[in-house]
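Features of the protein shown, as given by Swiss-Prot:
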type    : residues                                                                                                  : note
BINDING : GLY32, ASN38, ASP55, ALA87, GLU88, LEU104, PHE105, PRO106, TRP107, GLY108, THR109, SER195, LEU196, TRP197 : S-adenosyl-L-methionine binding site
MUTAGEN : ASP30 to Ala                                                                                              : Loss of kanamycin resistance. Strong decrease in methyltransferase activity
MUTAGEN : ASP55 to Ala                                                                                              : Decrease in kanamycin resistance. Decrease in methyltransferase activity
MUTAGEN : GLU88 to Ala                                                                                              : No change in kanamycin resistance
MUTAGEN : TRP107 to Ala                                                                                             : Loss of kanamycin resistance. Strong decrease in methyltransferase activity
MUTAGEN : PHE177 to Ala                                                                                             : No change in kanamycin resistance. Decrease in methyltransferase activity
MUTAGEN : TRP197 to Ala                                                                                             : Loss of kanamycin resistance. Strong decrease in methyltransferase activity
Amino acid sequence: MLILKGTKTVDLSKDELTEIIGQFDRVHIDLGTGDGRNIYKLAINDQNTFYIGIDPVKENLFDISKKIIKKPSKGGLSNVVFVIAAAESLPFELKNIADSISILFPWGTLLEYVIKPNRDILSNVADLAKKEAHFEFVTTYSDSYEEAEIKKRGLPLLSKAYFLSEQYKAELSNSGFRIDDVKELDNEYVKQFNSLWAKRLAFGRKRSFFRVSGHVSKH
């Protein structure tokens, strides 16, 4: 699979990945990791977990990718890697390794896959996880601010009731995700996240955010 080192993509084999993650207690995968700033912050504060950020747009990751290969005294980290891949083509090397998975503030097609559960895509995401791994999806959009995107993708209006509906829970379950909890949250909650996109949302106009969490039940 292709990973980013600085501004260059290099190949990382399954054996090489296995050797690396064997040095850590846990593995966390963040799909649609954006600029990588959020998992970089998490990796700094949790040296026992190996963080894998996945995103198809490598250019957005250059700043953080250049930082993690520096000396530790200059911000370098050994417990984070960025994989260049889209949700539609996840590397087989990542199968069955994650203790937890997150999809935070997705947009575009990834948002659509989560809100209108795409069984093929989400089943492949579930395949990245170990049995009973934890998952967290945090989403937001508003008919007051993103009406065009909602119409373009045929998205439903977001509500806690939508995520708790039997239809949504069943569709997510068919993809391998068992919902344990749904929370409606506000801008203040999002201020803890470090990506530029999250900061833009957190400090922008007032809106609701929905956190769906649970466990992977596919295996």
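Cβ coordinates come from backbone N, Cα and C, glycine included.
Substitutions noted, but not modelled.
Fair warning: this is a prediction, and the values are worked out from it, not measured in the lab.
Recorded features from Swiss-Prot, shown on the structure.
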residue : record                               : contacts (Cβ under 8 Å, 6+ apart)
ASP30   : mutagenesis position                 : ASN38, ILE39, TYR51, ILE52, GLY53, ILE54, ILE101, SER102, ILE103, LEU104
GLY32   : S-adenosyl-L-methionine binding site : ILE54, ASP55, ALA87, ILE103, LEU104, PRO106, LEU110
GLU88   : mutagenesis position                 : ILE121
PHE105  : S-adenosyl-L-methionine binding site : GLY34, VAL138, THR139, THR140, VAL190, PHE193, SER195, TRP197, ALA198, LEU201
TRP107  : mutagenesis position                 : TRP197
THR109  : S-adenosyl-L-methionine binding site : ALA87
LEU196  : S-adenosyl-L-methionine binding site : GLY34, ASP35, ARG37
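Taking each Cβ in turn and tallying the other Cβ atoms within 10 Å, the top scorer among the mutagenesis positions ASP55, PHE177, TRP197 is PHE177. Between the two most distant C-alpha atoms of the annotated S-adenosyl-L-methionine binders (GLY32, ASN38, ASP55, ALA87, GLU88, LEU104, PHE105, PRO106, TRP107, GLY108, THR109, SER195, LEU196, TRP197) there are 24 Å.
In the three-state DSSP scheme, ASP55 (mutagenesis position) is classed as strand.
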